[in-house]
Each structure stands twice: as structure tokens, then as C-alpha cells.
Amino acid sequence: MVSRPEPEGEAMDAELAVAPPGCSHLGSFKVDNWKQNLRAIYQCFVWSGTAEARKRKAKSCICHVCGVHLNRLHSCLYCVFFGCFTKKHIHEHAKAKRHNLAIDLMYGGIYCFLCQDYIYDKDMEIIAKEEQRKAWKMQGVGEKFSTWEPTKRELELLKHNPKRRKITSNCTIGLRGLINLGNTCFMNCIVQALTHTPLLRDFFLSDRHRCEMQSPSSCLVCEMSSLFQEFYSGHRSPHIPYKLLHLVWTHARHLAGYEQQDAHEFLIAALDVLHRHCKGDDNGKKANNPNHCNCIIDQIFTGGLQSDVTCQVCHGVSTTIDPFWDISLDLPGSSTPFWPLSPGSEGNVVNGESHVSGTTTLTDCLRRFTRPEHLGSSAKIKCSGCHSYQESTKQLTMKKLPIVACFHLKRFEHSAKLRRKITTYVSFPLELDMTPFMASSKESRMNGQYQQPTDSLNNDNKYSLFAVVNHQGTLESGHYTSFIRQHKDQWFKCDDAIITKASIKDVLDSEGYLLFYHKQFLEYE
């Protein structure tokens, strides 16, 4: 069922007026300034309409027992206590203090420990809706979606399926194999990564795409919306993505045909077509960056890469910022000279990765990507300060990080003299801090020397791994598979139609071709 803003004013009042009576245990809470207190909780810890409130929620809302913020956190309505619902820390508090009411900090529902269920109260519901609407307006999304009006078919489906599906920690909904239609493993592994991208999933499952194409049947975004519905329908039989393949062939003709294609090339082509077909989904909202729009693809995948070219004579700096969807990283063993790895002793731990002598890490690749590069005498530029052509250095850094960072390890080398696959093992972490590679951190690095970030509390640049695409075989003959994170620590291997459970060790020991990381903390604009 799609959740959208409720109608305002009289319609909402009429809806609430016919609601059933609420919980009989609310009397102990509804005293003195209870409405003011409840509004404060919704404003600060549930809907969080302002940037300041969202930052406060991200930093403050952790379980007071285990220090975790992901296990369905609830807040006591009688005192300042946050506790996990999943691990029953909030239950223990309620029993010890006899505080029988708590609020779900994700969805705003009120839970009664005496009733052992979420409860309804007309007065509380009015406050919740009012504060939610205020938060939407602060974020500029309050008027984006109309009230959901089910079709006749949807009404019939609701009659035959009145029960809500309960999602448990062992639930595998969203996992579904894909039939290989003839060397289409390159497409299947990318589809698995996209369908398990949290914000993309939320976008499509909330029916937010508004197609403006003359022929919706040719819209790749409409097909992706249908694909998400198929993946999260609960069906376990492998899906046949024939229509998706046809649309990709239609809109990206260089990928047409049954020969093996590059998964990275397919990813970029798919994002490009989705970006072009998302016209209208941003509801006319202007993008902050003129180089990209505000469609869901750009909101999730687009970052800004800063290039600083420094004159070696006057040291004047020319800066440009370009959008990117992925970061392609050179590997040792390629014809491109690789920066010396791992200076110093063995056994270092850098950015959460085991850094052993002779082992290449993702951090090594990023260090090389962001180091200053001397352009040489054959690539002189005209300096605006010197008014003449001078030698210069160029350095790339991250000006703006995307919500989903995709790292492309350049394993396929094509040159005039050779075509080969680079099989160098690259160690990559479950959690990644991109702070050292930001343009704002450039001053902390001198001459390309890596330094640990001094502000360990800077969570804006921290990422978690959620998908890995691998290539087995040679350049001429190979096969793509992917690892997908379903829950916090549950991983599955997707090999076309076959889905099997995988361990974290299986994931981290894999070769790695495309690495997908998701921001741990989000700040909505």
C-alpha cells in the first residue's frame, strides 16, 4: 500500500472523527503539558523537518543500552530513554520503570506495553499528522504527491489480501533470481544491485514516477518500477527480464545483441537512460548544481569531482567541478604506472582495511586517484596568471559525494598492443570513510601523503558496502555474478536464476569489479 500525505482540513477531521476509541492506558500520559511534549518528540526525534533536527536525531538517537541505532529504536514517552525494540531493551525499561508507552522513532507509531500492540488515539494522531505535514513543508515535499486512490483492481487485491506482510530478520522478500536470456549475466548482476539500492527501492515502491513519455511502454523507468514490484511481490520463482532487455537494446543500441557485454558499461548506459526518462519526476524543482537535474538518479548516484590544475611557476590554481556517476580506479599490473603501495611496516590498518605488505587495498587505489599528477612538458597549459604556457600539476578530489558511491576497478585493459584482464586482488572494507579524499581535506595532505582524518565524528562521508559485482573468467569468455546485502549482516550471492546465502568472508575475499557503497547518514536537501 502506498503511503502519501493525507487530505488537509475537514477531510482529515472527518476521517479521524469516525475512528474507533483508543487505548485505555493513555490516562497516565495525558496530563499537564502532554500535547506540547508529544509535539516536541515528533519535531526533534521522529519527523525532524530541519537540517539541525535531522543531525541531532542522527547523533542522539541511539539505544541507551547497546549503543545501536538500527534495531527499531523507540523513545519512552515518560522520560528520556531510547531503546531497541528488536532486542527488547525498550521493553526492559518499560517493565522496570512502569512506563507503558513508547514511540517508534522511524514511523511515529505509539506502542503500549500493556496492550502489547501499537495503539490508536485520535488526539495523538492529529498531532502526529500536523507535525508530519510541517516537516514535509520544511523539506519542500509536502505538496508533491496526491492522495492515493486505489483502482478497481487494487481494491479487489486488497479484499483478497487483507493481511499485512510481516518482514522479519529472516525474511527474503526482495531476493529473486533472473533468467539468463543468452549472455545477459552482465545485465542481471546490475539489476540485482539497483533493486537492492535502498533509496531507489523506496522511490519505486512508493509509486513516485510520473511518466511523461508519449509511449509509456518504451519508458525504462516504468519498466524498472514494474521490476521492483516483481522483486518485492514475495514470488520466489526466477523473473524473466525480457522487456527490460528489449528496452535497453532500444535505447542503448551499442549493447544490443547476444554477445557478452561489460557490466560497468551497462550500468552507465542504464543510469543514463533512466536519467533521461525521469523527466517530470522532480516536479520542476531546480537543482542546486546546474550540471545535473534533481531526478532520483541524480539525487542518489551523482557526485561532484573537483579538478585543480596548479601552475608550477606562479602556483595559480584553476578549478573545475564535473559530475560523476562512478569512480574508475587503476590497478597494479596495468600498463598505467601505479603509485607505490603501503609505505612503512607490515600490518597497518588504514581506513578499516587490513593493509599487509604486497596487498592492494581500495584505499591504495583512492590514494592514487587523488594524488597530484605532474602533467609534463608535453601537456603545458596556458596559465591565466603568467599569460603563457607553463608546466602544471593536476589533482582530483571529491567536492560532493553521492549517496551511492560506485567504484569501478579497471580490470579490463584495452590497448593497441594487448587486451587482457587484470586479476590483482584488491582488499575492500565493509565500511569506508571518504573524508581523506574530499576537496575540503586537501590541505591535510601534502605532496600526496595520506593522513588519517582527525575528526572521527564526521559521519557525512562514511559509507557501508551493500553490493559487489564480480567477473569470473577471461576477457574473451567470462561470467558475472553479484553479492547483495539483504539485511544489516546478511549477504546473498546472485548467479542469474540461482540465489544462495553467502558469508561476509565470501564477499570480502571475492575479486571485485564494481563496488557499491551507501552513505550511512543522509542529509536531505
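For all residues, glycine too, the Cβ spot is worked out from N, Cα and C.
Just so you know, the substitutions we noted aren't modelled in this structure.
The Zn(2+) 1 binding site annotation in Swiss-Prot covers CYS23, HIS25, CYS112, CYS115 and is backed by sequence analysis. CYS115 (Zn(2+) 1 binding site) falls within neither a helix nor a strand when secondary structure is assigned with DSSP, and so counts as coil.
In this structure, CYS76 (Zn(2+) 3 binding site) is part of a beta strand by DSSP. The annotation Zn(2+) 3 binding site is assigned in Swiss-Prot to CYS76, CYS79, HIS93, HIS99.
Under the heading of mutagenesis, Swiss-Prot lists THR147 to Ala and annotates it as follows: Complete loss of CDK1-mediated phosphorylation; when associated with A-237.
Annotation note: ARG164 (mutagenesis position) sits in a coil segment as assigned by DSSP. In Swiss-Prot, the entry for mutagenesis ARG164 to Ala states: Complete loss of nuclear localization; when associated with A-165. The structure shown retains the original residue.
As a published mutagenesis entry, ARG165 to Ala appears in Swiss-Prot alongside the note: Complete loss of nuclear localization; when associated with A-164.
In Swiss-Prot, the entry for mutagenesis CYS185 to Ser states: Complete loss of deubiquitinase activity. The structure shown retains the original residue. Here the Cβ of CYS185 (mutagenesis position) has 24 other Cβ atoms within 10 Å, regardless of which shown protein chain they belong to.
According to Swiss-Prot, the active site, nucleophile annotation covers CYS185. In the three-state DSSP scheme, CYS185 (mutagenesis position) is classed as helix.
DSSP assigns SER237 (mutagenesis position) to coil in the three-state reduction, outside any helix or strand. Under 8 Å, Cβ to Cβ, and six or more positions away along its own chain, SER237 (mutagenesis position) finds ARG176. According to Swiss-Prot, the experimentally introduced change SER237 to Ala is described as follows: Complete loss of CDK1-mediated phosphorylation; when associated with A-147.
For HIS471 (mutagenesis position), the same-chain residues 6+ apart in sequence whose C-beta sits under 8 angstroms from its C-beta are ALA263, ARG411, LYS421, GLY478, HIS479, TYR480, GLU511, TYR513. According to Swiss-Prot, the experimentally introduced change HIS471 to Ala is described as follows: Impairs its function as a positive modulator of androgen receptor transactivation; when associated with A-479.
In three-state terms derived from DSSP, HIS479 (mutagenesis position) belongs to an extended strand segment. Of all Cβ atoms in the protein chains displayed, 16 besides its own lie within 10 Å of the Cβ of HIS479 (mutagenesis position). Under its mutagenesis annotations, Swiss-Prot gives HIS479 to Ala the following note: Impairs its function as a positive modulator of androgen receptor transactivation; when associated with A-471.
Annotation source Swiss-Prot lists active site, proton acceptor at HIS479.
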Counting other CB atoms within 10 A of each CB, which of the recorded positions HIS25, HIS93, HIS99, ARG164 comes out lowest?
-> ARG164
Can you check what DSSP calls HIS93 (Zn(2+) 3 binding site), collapsed to helix, strand or coil?
-> helix
Lowest 10 Å Cβ neighbour count of the binding-site residues CYS79, CYS115 is held by CYS79
Note: in the chain of CYS23 (Zn(2+) 1 binding site), residues six or more apart in sequence with C-beta under 8 angstroms of its C-beta are ILE110, CYS112, CYS115, ILE119, TYR120, ASP121
Can you tell me how far the Cα of HIS99 (Zn(2+) 3 binding site) sits from the Cα of CYS185 (mutagenesis position), in Å?
-> 54
CYS76 (Zn(2+) 3 binding site): tally of other CB atoms within 10 A of its CB | 20
Inside 10 Å of the Cβ of CYS112 (Zn(2+) 1 binding site), count up the other Cβ atoms and send me the figure.
-> 20
Alpha-carbon distance [CYS79 (Zn(2+) 3 binding site); ARG164 (mutagenesis position)] in Å = 32
